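Swiss-Prot annotations:
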MUTAGEN   LYS48 to Glu  Abolishes interaction with ADRB2; when associated with E-52; E-85 and E-139
MUTAGEN   ARG52 to Glu  Abolishes interaction with ADRB2; when associated with E-48; E-85 and E-139
MUTAGEN   LYS56 to Glu  Nearly abolishes interaction with ADRB2; when associated with E-58; E-135 and E-153
MUTAGEN   ARG58 to Glu  Nearly abolishes interaction with ADRB2; when associated with E-56; E-135 and E-153
MUTAGEN   LYS85 to Glu  Abolishes interaction with ADRB2; when associated with E-48; E-52 and E-139
MUTAGEN   ARG135 to Glu  Nearly abolishes interaction with ADRB2; when associated with E-56; E-58 and E-153
MUTAGEN   LYS139 to Glu  Abolishes interaction with ADRB2; when associated with E-48; E-52 and E-85
MUTAGEN   LYS153 to Glu  Nearly abolishes interaction with ADRB2; when associated with E-56; E-58 and E-135
Amino acid sequence: MVLGKVKSLTISFDCLNDSNVPVYSSGDTVSGRVNLEVTGEIRVKSLKIHARGHAKVRWTESRNAGSNTAYTQNYTEEVEYFNHKDILIGHERDDDNSEEGFHTIHSGRHEYAFSFELPQTPLATSFEGRHGSVRYWVKAELHRPWLLPVKLKKEFTVFEHIDINTPSLLSPQAGTKEKTLCCWFCTSGPISLSAKIERKGYTPGESIQIFAEIENCSSRMVVPKAAIYQTQAFYAKGKMKEVKQLVANLRGESLSSGKTETWNGKLLKIPPVSPSILDCSIIRVEYSLMVYVDIPGAMDLFLNLPLVIGTIPLHPFGSRTSSVSSQCSMNMNWLSLSLPERPEAPPSYAEVVTEEQRRNNLAPVSACDDFERALQGPLFAYIQEFRFLPPPLYSEIDPNPDQSADDRPSCPSR
């Protein structure tokens, strides 16, 4: 008898969402099928699946041991979230080559269902970073007598949902800073920066309204700017490795001496990025909005406002502090807080982010320069995949103006 051959071995998931993409959360049931197609008749010892979820970090550092001796120090750490095994055909022992242990599979296509439940405890969101990752996968192994096993692995995505409708993420973020430039014995007037955003939590695809006032009482020409940064932190063996990446930015008008610029809701759109990861012990992903003043020949004046990128978008009537920039007409008076009859909610995370977009979106930048211009050219490079048009005209004003701003002395007349 001529034995048949394995033509294909595939894994498919039973997707329960409209996008037909396998996306799950803690406590969900992951189900699917192992699809086997054979030509002719084959004998099988076992068909197994192995499902696993884990976070893993790894990086290396060069060390100097003295006397021109150098060595490499490896830093690795791993956290396992679940480990599930099941046998779809056959038995546990693959070394049993007796005829009694074989199962015959006839020519054609065959499906073998599998199912397992994810832990109820919080799981880290799927992530691919510079020095680590969070991955979830199912692996199928087909074992046959006297032949090498056929193996296949397929990943699926897990989101640990972050609801931005919680009070802590709906609270406004604001700050004020001032800087005085000195050159030898000469001191110029101060440069002041005040900035505020409506809330801390956003989802990809939303635009952040930036309210800011920049006053230039110095003798130099300055430029106000804003940027969204992602910070990846990896932990292993008591050490920490950090990577900072630019995800979006914008530039204001140049300010000459004695001038002031006001941003009344300047828009900065959040591109497709991974949500924040805050509950993993070895990988942490955080975001911040940096509003800053580019000062030639001096350290920049910058103000960091923390952000959380979530997966559950803002409810249309969730809060009076909710951003309505993407749902309301441009001529709506923001001060009156009048809402449209049926505003459209911001897009959900799955609607705007694909795995390919998330991986390709981030452009690495140096994390240790702290905004010093050590190299030629602009401080922040554009992400080539995301070139932003100028923000639309916006006539809305800050509903909660800083009363002390009216009492602040303006630049002296020149």
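Here the Cβ of each residue, glycine as well, is placed from N, Cα and C on the backbone.
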Measure from the CA atom of LYS139 (mutagenesis position) to the CA atom of ARG52 (mutagenesis position) and give the result in Å, rounded to a whole number.
-> 9
Whole-number Å distance separating the Cα atoms of LYS85 (mutagenesis position) and LYS48 (mutagenesis position) is 7
Which whole-number value in Å describes the distance between the Cα atoms of LYS48 (mutagenesis position) and LYS153 (mutagenesis position)?
-> 12
All-chain count of other Cβ atoms within 10 Å of LYS85 (mutagenesis position) = 12
Check the Cα-Cα distances from ARG135 (mutagenesis position) to the mutagenesis positions LYS56, ARG58, LYS153 and tell me which is shortest.
-> LYS56
List the same-chain residues at least 6 positions away in sequence whose Cβ sits under 8 Å from the Cβ of LYS139 (mutagenesis position), in sequence order, or say none.
-> ILE49, HIS50, ALA51, ARG52, LYS151, LEU152, LYS153, LYS154
Long-range Cβ environment of LYS56 (mutagenesis position), under 8 Å and at least 6 residues apart | THR76, GLU77, GLU78, VAL79, GLY132, SER133, ARG135, ILE282
Please name the residue among the mutagenesis positions LYS48, ARG58, LYS153 whose C-beta has the most neighbouring C-beta atoms within 10 angstroms.
-> LYS48
